[in-house]
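Participant: Handing you this structure, nothing more for now.
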Amino acid sequence: MSIPLPIRTSDGTGNLSSSPPKSNGLPRLSPSPSFVQKHSPRSSDTSGLRRSASHHNARQTFKQRRCKSQYPRDSPERHVEFILVASFHIDRGPIMEHQYPGPISSDEGMLAELMLPDQTHVRSQDWTIFFLPLDTGGEGEEDDLAGENNKRKGKRNRVRSSSGDEGTSADTNNESEVTEEEESSDEEDGGEGPPLMYVLNLVNTKQDNTVKRGAVVKAMAICTRHSFLHIYKPILLLALEDYFKNPYPETLETLYNAVNAMDLSPMPKLNLLERQILQATNSKDMFIEKFEQMVQQRAIEDGENDIDEDNPPSPRRGTAPRYTLPRDTHEFESKIIYNDIPIPVKVPTVIWPEIVGDFSLVKLIQIFSAPHAASPQPFPLHPHLTTSGPLTHPIIVLVNAMLTQKRVVFLGHNRPSGEVAEAVLAACALASGGILRGFTRHAFPYTDLTKIDDLLRVPGFIAGVTNPTFANHPEWWDVLCDLPTGRIKISNHIEPAPVTDGQLYFQQQSPVSASGPNADPTGDNLFMEDVLRSIANRYGENAIRAKWRAYITKFTRVAAAFEETVYGASNIYIIGPNEELSPDSPSGLQSDPGDPTTIRGHGYVWPDEASKQRELMASVSRIEGWRTTRSYYSFIQDIAAMYWPSRPIQKPDLHHHHDRLRTLKLSAYEAGAIYLAFAHAIKDYAGICQLLTVTPESQAGLFYLSMGLLHPDRNVREATADLLERIALHPAGRHFWAQLNRFAKTAYFRIKREKEAAGNSSPIVKSPSDSFGPQQSLVGVAISGVHSQGS
């Protein structure tokens, strides 16, 4: 039996078990003076193989709470809601043939037109994606709401009835699970209206000389609530081919039953912080412990009680167990059985808002970057769009247009409709960064001239078209992205940016001019150079998405600083306890000298005040333009709803003070205050998760934190070492410890040796609040990892 995790209650205190920890059977090893000298640089690396001691400890920890599934077996929600078939009739035009298992919409003509794009007869195959709002109806919506409320009440009642025998700790644990589930549900709902139905559509054209015009055109679509609808492409190819041979509802029934029989229940449900950590890392076994626990739970449910807990199923073994661990925890591997044909599918473990389908940010960036690099063309100036002058990078112009809710059209003349749809989806992900919402709900991955009136009634739409007529009507759009030429145009009919309080504020201030003609106060030029350099160096899609997520995160933090500077407070940032609203509040001071965690400071960090003023002045129009959009108001809702899940530690502001370590030249006293505050505040699982979200691998990981091991104050060095030990024993933190450089690890072991020699404390973690599994020193973890690699 492993040590219970400390559970953070609503008041920020830890609820710890007082039961003594038990040994895991491994020898307790103390750091020896010869260890650092004799072992190779990988001797202190805990990454190793999955059977390392740190991995065993982390997996044991998760047995304290049952791991939930993202898609439970008993869930009433189906993977696929509807299957549609349309065809082109020579006399009647696009017509609907079937809607299975029932009609999704009474407007069959509109659906048929969406499923059969323009010029589809000139291509043998084409893919399109479009969205439909799921009309649940008023009465059904009330029933669904009542059912959800009853479900939550029932869960609370079960918690209360089961907590009587388990004491306060169990009650707090279970109540936190209920709250977490409700917050996750609220996050998925989004509060933007009825849920969207994502439609993946395949169009096939088969030559047939026996019919008029010599071809038969049919389209089949799958309607799902899952945004990862691209996984259904292989089975849709097979099903449409079968439908050409057997055009009957039975063919659709076979497809419907096959896709809904797909088992995704072994996929664990990660909380918000865990999803952020997984998305930002390249480690293929991050949170593998949760997948192992799901396999064990399913084996117990299925009656397979003889499973070896120390050796769960692995995809590398010769036998083929029913449930296997994924090769990469970023994706869950399952299969769909269609007509006795197993079709493998990979479902993303982490799903962010506005991320729909399978697209490539790399491809989108390359399309519009290459012509600009070869022959730059100046844009007409617009305060919301050209934040770096007339030669602002086209991708930045596109992102600015979407952030400020401009009408954006992607034109792909003589291109497949699937290509323009992919560009629209990539643009939504680009501007969202997985953080902001409000783009896909107003996106039209493919549309045509017949729907122009409906399109123009949507403010700030993002549309994909193939008809060149759109290029000749600049009054229909604000920004036109021409895919064949790779050029972006700003319409001469675009509305001018209004004068705002923010602009007046900075005009009244003493001017802070940029130094030199090539100055980049917003940092956008430097950022795009970094992105293009990463693409040229073959960085993967995940790395580029992580960079854009960091860019949008920075944008929201700069916007919060702008609001505090101009308006005195921000709508998009919640300050922690004992913090002052004034933007001039000095950072680094402690409101309570006896509590290191009361160190003040919040928000984005600039190297100096002049840099801050230059960037805010350069970004004022873009920020003010964003503050009037639906994505801004959705972000305010998200900040309020996700405050507790994303910030289990309210004080200090971990992101702000870690940025101070990265950006500023701090004195020994100032840096020591940060290290002590972190060591005192970060004690439990959730706190370490929060820290890891602000120390991603792409930004040096734990490097700046490890510099506390070299601090001149002994107390700071020891506190930093204790914090790193807690991180190394954390299921996700062990990966960050493994990537820490040899120099920092040498300093860590030196501090542990000094503590042992002085007799002040043992190098073994003793407190339950400092441990995430059976007790073991970090040296033992490192040596066990070496033995595992050697075996």
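Heads up, the Cβ atoms here are built off N, Cα and C, so glycines get one too.
Keep in mind the model shows the original residues, not the substituted ones.
Quick caveat, the model's predicted, so the values are computed rather than measured.
Swiss-Prot lists 81-321 with the feature domain 'uDENN'. Residues annotated as domain 'cDENN' in Swiss-Prot, with sequence analysis given as evidence: 361-506. Here Swiss-Prot flags 508-613 as domain 'dDENN'. Where Swiss-Prot documents Gly93 to Arg as a mutagenesis experiment, the accompanying text is: In mesA1; reduced function.
Surface or core, plus neighbours and distances: that's what I need for these features.
Facilitator: Model confidence over the domain 'uDENN' (81-321) stands at 75, taken as the mean pLDDT rounded to a whole number.
Gly93 (mutagenesis position) has a Cβ environment of 11 other Cβ atoms inside 10 Å.
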Participant: Across the domain 'dDENN' (508-613), what are the DSSP residue counts per state (helix, strand, coil)?
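Facilitator: Residue counts in helix, strand and coil order: 49 helix, 2 strand, 55 coil.
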